[in-house]
Amino acid sequence: MANIAVQRIKREFKEVLKSEETSKNQIKVDLVDENFTELRGEIAGPPDTPYEGGRYQLEIKIPETYPFNPPKVRFITKIWHPNISSVTGAICLDILKDQWAAAMTLRTVLLSLQALLAAAEPDDPQDAVVANQYKQNPEMFKQTARLWAHVYAGAPVSSPEYTKKIENLCAMGFDRNAVIVALSSKSWDVETATELLLSN
């Protein structure tokens with residue numbers, strides 16, 4: 001990796017470690033390799049959102065051209081959010097694309113992602129199914145996002161009604177993750193979710 005990128009990432013890595021947000025357990029970053037080309041980030045689900053109480057792991061890859069080009073970031077932890085793919089963890093956020101500026105830092109990225117969890121942009125979605133639910137049925141979206149936060153990010157327990165539907169389909173022999181995705185994308189309708197599971 002180019003020397004300028006390494007020096008910059010080392011400095012930013014230390015900045016995150018010393019930050020007030022890290023001391024409050026809001027953001028975190030760890031090295032994956034000694035070259036500073038791959039990092040593991042973590043953000044806490046913001047208060048008063050369906051993600052509250054969850055911890056979200058992020059894969060952060062630093063390009064050779066950093067800081068002139070943004071890091072490549074994706075969610076490792078599964079999440080139900082209009083701007084994050086429920087399948088791949090890919091993120092739709094302008095600062096990770098054309099609005100990136102060389103003055104931005106790892107800390108900026110982590111805090112921006114945390115802010116995105118609190119303020120979704122459903123009209124610029126990464127996941128159309130989630131965005132549609134967010135706009136058409138906000139209460140169901142919140143319950144679904146909360147359930148995903150519980151199952152995948154360790155947030156406190158969520159909707160007993162949704163949990164029962166998951167258990168019933170799992171008892172039929174379907175894979176738990178596949179069941180959660182099918183029910184979530186089919187508005188928690190057991191019949192259409194079952195049809196989807198049988199067609200895969």
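Positions of Cβ are set from backbone N, Cα and C atoms, glycine also.
For all the noted positions, this structure keeps the original residue and models no substitution.
Summarising the annotation, Swiss-Prot assigns domain 'UBC core' to 4-154. Marked as active site, glycyl thioester intermediate by Swiss-Prot: C92. Under its mutagenesis annotations, Swiss-Prot gives D94 to E the following note: Decreased lysine reactivity and impaired formation of free polyubiquitin chains. According to Swiss-Prot, the domain 'UBA' annotation covers 160-200, on the basis of sequence analysis.
Per-class residue totals from DSSP over the domain 'UBA' (160-200), listed helix then strand then coil: 32 helix, 0 strand, 9 coil. Here the domain 'UBA' (160-200) has a mean pLDDT of 97 out of 100.
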